[in-house]
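The block underneath contains the structure these notes are about, expressed in structure tokens.
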Amino acid sequence: MAEDDPYLGRPEQMFHLDPSLTHTIFNPEVFQPQMALPTDGPYLQILEQPKQRGFRFRYVCEGPSHGGLPGASSEKNKKSYPQVKICNYVGPAKVIVQLVTNGKNIHLHAHSLVGKHCEDGICTVTAGPKDMVVGFANLGILHVTKKKVFETLEARMTEACIRGYNPGLLVHPDLAYLQAEGGGDRQLGDREKELIRQAALQQTKEMDLSVVRLMFTAFLPDSTGSFTRRLEPVVSDAIYDSKAPNASNLKIVRMDRTAGCVTGGEEIYLLCDKVQKDDIQIRFYEEEENGGVWEGFGDFSPTDVHRQFAIVFKTPKYKDINITKPASVFVQLRRKSDLETSEPKPFLYYPEIKDKEEVQRKRQKLMPNFSDSFGGGSGAGAGGGGMFGSGGGGGGTGSTGPGYSFPHYGFPTYGGITFHPGTTKSNAGMKHGTMDTESKKDPEGCDKSDDKNTVNLFGKVIETTEQDQEPSEATVGNGEVTLTYATGTKEESAGVQDNLFLEKAMQLAKRHANALFDYAVTGDVKMLLAVQRHLTAVQDENGDSVLHLAIIHLHSQLVRDLLEVTSGLISDDIINMRNDLYQTPLHLAVITKQEDVVEDLLRAGADLSLLDRLGNSVLHLAAKEGHDKVLSILLKHKKAALLLDHPNGDGLNAIHLAMMSNSLPCLLLLVAAGADVNAQEQKSGRTALHLAVEHDNISLAGCLLLEGDAHVDSTTYDGTTPLHIAAGRGSTRLAALLKAAGADPLVENFEPLYDLDDSWENAGEDEGVVPGTTPLDMATSWQVFDILNGKPYEPEFTSDDLLAQGDMKQLAEDVKLQLYKLLEIPDPDKNWATLAQKLGLGILNNAFRLSPAPSKTLMDNYEVSGGTVRELVEALRQMGYTEAIEVIQAASSPVKTTSQAHSLPLSPASTRQQIDELRDSDSVCDSGVETSFRKLSFTESLTSGASLLTLNKMPHDYGQEGPLEGKI
């Protein structure tokens, strides 16, 4: 610390002293406290530095200090204290200790030294005549109150001048002649008193009360015995008040997460020892193999620091977001003022999970082959394809599709199904056929079985013996199969169950055969699906039904067919079935952006109110991903209104997610649908306007204020308004916007402006009443401070410069008239309202509609705001309006031949490049409000008729009166 002090190393910067006096006043080399000094004469050296941190400065009302200022090497069981030594000298001496500042230039400090040998804030100790080491075991530091700094400092300077204690160094260079002690009751003249007063006034403004240094000065006796021979003073390392927020040791106490995604932006709660909210950073760093260091900083504002002990921040993006394995880094607190850091803690960046909904994973599963439908395996009997995908002969085992399971039944092979007759003692068979049953002709038919069982209509097995019951016959009707079983013993009941399966299998085989015939005739795949519609409720290993999988694989026509064949009794169960991630088919349709499938599912009765595993409804998912087309379809449903203000598992409404995704179209849809723009998210009470300010998105903030009538002074749970956040983050544009919308810069939040424990100077003056923090208190720059005090916002460029960029005047009036007519057509894709959105003036559409000629008003406003023909052509190109483009090209072709400077490059790349020059790289200029910051204030766009720029708003319940002026 001391060796880096600019004062100790650059004497020419101290008070601009006369070079002839520099050597006599002091030599900077003697200020190296731990270094042997290159001189043959006496000099002063620091043997033990004071401990820099952990010692508390005490106020008068707190009483004396408990223990003296410890030394740097002091330990619990081995105390040490600051020590100095007078080298190259043996004899009597006097050493004085003064408190000085820690700034670039050393001055007297207003705090006082107290303890043994201390008087008037100065410690005086005698040394020698043999032991020239002087220790200071009982030094305390008395903290002066802010109100008494000037008074104390002036008295301290006067005393230093009277006694000759370094007045030229510590007070003013013009007082350097008052050096030697022995002046006694030296009287100071008016000029000297005025110099002292001016120095005290100046230093009072600059003094840091949380840090001091010790300045040791030794005096040796002269020939008369008076201590007038001054040795060069030495200055200790800085001593920080342990009660000062910017002086305490930085320490991370707890974090709720120690890992995050490489993309950053994940919220972490960090508990720490006391910090100063405007003087702290959260630093992530990694030491690279080549010796370099990567670092990133957590994103938070002063409003995210709670009572100096907790910080809520968002993680920074890692240097490489394409890593395939986790990367270990460190996180630490760092103070801005002195770059002091805490002990680092490990943090893990893991690769980005791009498929959180597992849609891509399921799409990448092995697709079934056509040959798989014929079954496989081996067996002793005849093979063949089967309805259940099994094959082989008798005794062979079949293969079902992956993820599905069907029971293996032991029956003889029939129609491709493997049956095994040896599972029971009976060799019961089955009769089938038409009215002329073949079983009567077959001597080996099933009616010749010895043991018989009868199955009644209720599925119960009735046991009889051959003596009790006559052999039964199998009767077969047209299209029916009736089984009659011979009775047997109780042990043969398993065979009856096998026979039941055989009966059902035969019925199923006939149904599938008929469906196949119908499909061959009609070519309609629904004929095949209809006989299997009950199987649509089957789920695979991920819980997905066939409807889920059809949506995942983007088979929209198959989804329609499935919805049609399952309509009826079981449709509700299937259409709202959830997989293992609690996703319904409607959730997946929204995630995969299939607008037509969303419409089909809603028509079929899909339930909008069902939530996924994270509590997200389909409105949340659409807003989160910025799918405005899907969101528009969902909002038309009658149940959508009930979900507009429903929070998800993170306490966020759909409008909050639209803000976080920076989607202006989604925000406009939600506002138009009636979403509550003042709704608070449930974690900290932020509204959509708070989130817009946090994301520094002036377009969304302007939309909320102008279109949504958002409450400009809405508060979070701790009383923070959007203006608090804008001021704390230093955003001049948003501060100007909010101030123009009527935000109050004097609103206090619940965060105390200062800590009572650190403000003993207020004792006795309304003790316990601490004001909150206002946006003015949080202003991080003078520009923001001036805006909050009513000074007009001044952009970095001038209006004249922007006017020079506009070239709309080159279009003749007849050309403009043709454009007006083309833009007045009712086609919503080609009218003036769509063009306004493309030109970044969509926020003013409601105002344009008030004009008798909206298209003319739009073009006039665009021209006055510095618009260019290039931007206009590009906007029309995006609309696909070739007729309007041809009108402009035809009018501009003569100009092109005469002046290359006014040519119209119609290349999209070049046009976009010109547009981007007027836009910030980190935001989208499409709300109109943002355009007003980059171009001329649009108050000049209309000079007659209804004003388009003073947007009259509905009366507010929260006290905002009058119109919201467009000029900021």
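Positions of Cβ are set from backbone N, Cα and C atoms, glycine also.
Where a substitution is noted, the model still shows the residue that was there originally.
Positions annotated as domain 'RHD' by Swiss-Prot: 42-367.
Look at Swiss-Prot and you will find 805-892 tagged as domain 'Death'. Along the domain 'Death' (805-892), the predicted structure has mean pLDDT 82.
Cys61 (mutagenesis position) carries a helical DSSP state (H, G or I). Experimental mutagenesis at this site is recorded by Swiss-Prot as Cys61 to Ser, annotated: Suppresses S-nitrosylation-induced inhibition of DNA-binding activity. Loss of S-(15-deoxy-Delta12,14-prostaglandin J2-9-yl)cysteine-induced inhibition of DNA-binding activity.
According to Swiss-Prot, the mutagenesis experiment Asn678 to Ala carries the annotation: Fails to promote HIF1AN-dependent 2-oxoglutarate decarboxylation. All protein chains included, Asn678 (mutagenesis position) registers 16 other Cβ atoms within 10 Å of its own Cβ.
Swiss-Prot gives this note for the published mutagenesis Ser921 to Ala: Decrease in stimuli-induced phosphorylation. Loss of phosphorylation; when associated with A-923 and A-932.
Experimental mutagenesis is annotated in Swiss-Prot for Ser923 to Ala, with the remark: Decrease in stimuli-induced phosphorylation. Loss of phosphorylation; when associated with A-921 and A-932.
Looking at Swiss-Prot, you'll find the mutagenesis Ser927 to Ala noted as follows: Decreased phosphorylation by IKBKB/IKKB and decreased generation of the NF-kappa-B p50 subunit from p105.
Quoting Swiss-Prot on the mutagenesis of Ser932 to Ala: Decrease in stimuli-induced phosphorylation. Loss of phosphorylation; when associated with A-921 and A-923.
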Integer Å value for the Cα distance linking Asn678 (mutagenesis position) with Cys61 (mutagenesis position) is 48
Run through the Cβ atoms and count how many others sit within 10 Å of the one on Cys61 (mutagenesis position).
-> 10
Collapsed DSSP category at Asn678 (mutagenesis position) = coil
